[in-house]
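Swiss-Prot annotations:
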type	residues	note
MUTAGEN	Lys24 to Ala	Impaired NAD(+) uptake
MUTAGEN	Arg188 to Ala	Impaired NAD(+) uptake
MUTAGEN	Arg284 to Ala	Impaired NAD(+) uptake
Amino acid sequence: MDFVAGAIGGVCGVAVGYPLDTVKVRIQTEPKYTGIWHCVRDTYHRERVWGFYRGLSLPVCTVSLVSSVSFGTYRHCLAHICRLRYGNPDAKPTKADITLSGCASGLVRVFLTSPTEVAKVRLQTQTQAQKQQRRLSASGPLAVPPMCPVPPACPEPKYRGPLHCLATVAREEGLCGLYKGSSALVLRDGHSFATYFLSYAVLCEWLSPAGHSRPDVPGVLVAGGCAGVLAWAVATPMDVIKSRLQADGQGQRRYRGLLHCMVTSVREEGPRVLFKGLVLNCCRAFPVNMVVFVAYEAVLRLARGLLT
């Protein structure tokens, strides 16, 4: 049931967090936006509510699978550790047990998330590159006058969508191309998911009413939201490096590896570059993980009620 509960929680989290993800992507790829609220107002004015949910179908499928694997792996790993150490899978785990299980959960995710992360980053950076190319074509020395009947040539997009992007990367760069930046992804998800599950467990223990082993719904909301924020706080530096490595595609590559990317980025842009997107990620993480954990706990309680 942990796999099913994790999948349902993941889908609910996507439904809540996808609008902010859309805003984040548009801010990163469209220079016309001066800030978060400017992007929100413009998107709603032009496209209404559905504009915030464009392209939702693929993330729902992938996130539900990844969330299912994450929660399922965490619970099964924790049960095995408790069985080996205490002789009972339902024994109360220590913080070290929770940390180790959370880390294992994060590492297992990498195999599933790396290809989709590569496709997402390539498509986002492709959009930005196309916009820059259009501006150069319109303002350069060879720009076509406004009244010219023949429009300036605009490069065709290399990737036509997520699946086409995955197929193209696999064909041109091999299967290793689909796992580009996976070293940074391992470092990001390993310790961030250890933080995620440990902070959730500790906060649940603090917020549980006297005489109860689990918190009530408000307690789960607070614990889940705070766990998400703390996880993203420690994940953001490696998330920046991961994105830069994955965007560094075929041809003239800028980075030779994880360490070179980190050193080059910090030298050119300062240490603050490692925390780009931190505020928006944390703002999104709180409501998303509130919903994820409430849905997860609700499904588990429902299952226990049906089985007893």
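Any Cβ shown, glycine's included, is placed from N, Cα and C.
None of the noted substitutions appears here; every position holds its original residue.
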Fewest Cβ neighbours within 10 Å, where candidates are the mutagenesis positions Arg188, Arg284: Arg284
DSSP-derived class (H/G/I helix, E/B strand, else coil) of Arg284 (mutagenesis position): helix
Arg284 (mutagenesis position) versus Arg188 (mutagenesis position) - Cα distance in angstrom: 18
